[in-house]
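Database features (Swiss-Prot):
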BINDING   C130, C133, C136, C179  [4Fe-4S] cluster 1 binding site
BINDING   C140, C169, C172, C175  [4Fe-4S] cluster 2 binding site
DOMAIN    121-150  domain '4Fe-4S ferredoxin-type 1'
DOMAIN    160-189  domain '4Fe-4S ferredoxin-type 2'
VARIANT   E57 to R  In strain: cv. Bintje
VARIANT   E62 to K  In strain: cv. Bintje
VARIANT   K65 to T  In strain: cv. Bintje
VARIANT   R121 to H  In allele TYKY2
VARIANT   T216 to I  In allele TYKY2
Amino acid sequence: MAAILARKSLSALRSRQLVLAGHTIEGTNGYNRTLLGTRSFATKHSFSTDKDDEEREQLAKELSKDWNSVFERSINTLFLTEMVRGLMLTLKYFFEKKVTINYPFEKGPLSPRFRGEHALRRYATGEERCIACKLCEAICPAQAITIEAEEREDGSRRTTRYDIDMTKCIYCGFCQEACPVDAIVEGPNFEFATETHEELLYDKEKLLENGDRWETEIAENLRSESLYR
């Protein structure tokens, strides 16, 4: 609609210019000169016709865009369409399965590779797995592990001291990867916050206690990951 009005206004403007030019020439040289002047004026100014058309059409497009934006804003304001779209999205997710977990009463599943609180494991006979090779102590980047060992009567080596400073540990899992007998592992527990620093200094008894508590779960996790180690 705006484009049609623009073209009509342009045609009216051209006609008026031609008429004014014809009247000016007629006053001096008569009717024949009027026609000649009209044709000359039209010929002289014909080069600007295409340019004017382009300008008018561009203006019409801009006006059309402006009116469309005004119309859209008016509709949104009048009928509150944005709020309706938001409510529709809310209703869509209202009936879908909830993804929120009400922690700590609900807990999500943990990966078998989860690295949590440390533990020392035993064999089924009750014998400690650790052979005091000190590979875990050597590989620990945080230097959080301290081991002391001695030789037993049968010639085997066993630890007399196995300490982990949990405030230094970065839970990289290198100790577990380095252990040749799967003695030191990182268990599934992540809720071991304490009120004092001393409670985070784990000794051998504490680590063995953790291993006895989670042995079933730890063994299952190691079994499921055995193909990828």
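Every residue gets a Cβ built from N, Cα and C, even glycine.
Don't expect the noted substitutions in this model, because it carries the original residues.
Given the structure is predicted, the values throughout are model-derived calculations rather than measurements.
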*Give me the mean pLDDT over the domain '4Fe-4S ferredoxin-type 2' (160-189), rounded to a whole number.*
96
*Reduced to three states, what secondary structure does DSSP give C133 ([4Fe-4S] cluster 1 binding site)?*
coil
_Cβ contacts of C130 ([4Fe-4S] cluster 1 binding site) (under 8 Å, same chain, 6 or more positions away)_ = L120, R158, T159, Y162, V181, A183, I184
*Going by C-alpha positions, which of the recorded positions (R121, C133, C136, C179) is nearest C172 ([4Fe-4S] cluster 2 binding site)?*
C136
*Using DSSP, would you call E57 (variant position) helix, strand or coil?*
helix
*Check the Cα-Cα distances from C136 ([4Fe-4S] cluster 1 binding site) to the recorded positions R121, C169, C175 and tell me which is shortest.*
C175
*Would you count the other CB atoms within 10 A of the CB of C136 ([4Fe-4S] cluster 1 binding site), including those on all shown protein chains?*
22
*Using C-alpha positions only, work out which of the binding-site residues C133, C140, C169 is nearest to R121 (variant position).*
C133
*Just the number: how many Å between the Cα atoms of E57 (variant position) and C140 ([4Fe-4S] cluster 2 binding site)?*
75
*Show, in sequence order, which residues other than C130, C133, C136, C179 on the same chain lie with their Cβ within 8 Å of the centre of the Cβ atoms of the [4Fe-4S] cluster 1 site.*
I131, A132, K134, L135, E137, I147, C175, A178, P180, V181, A183, I184
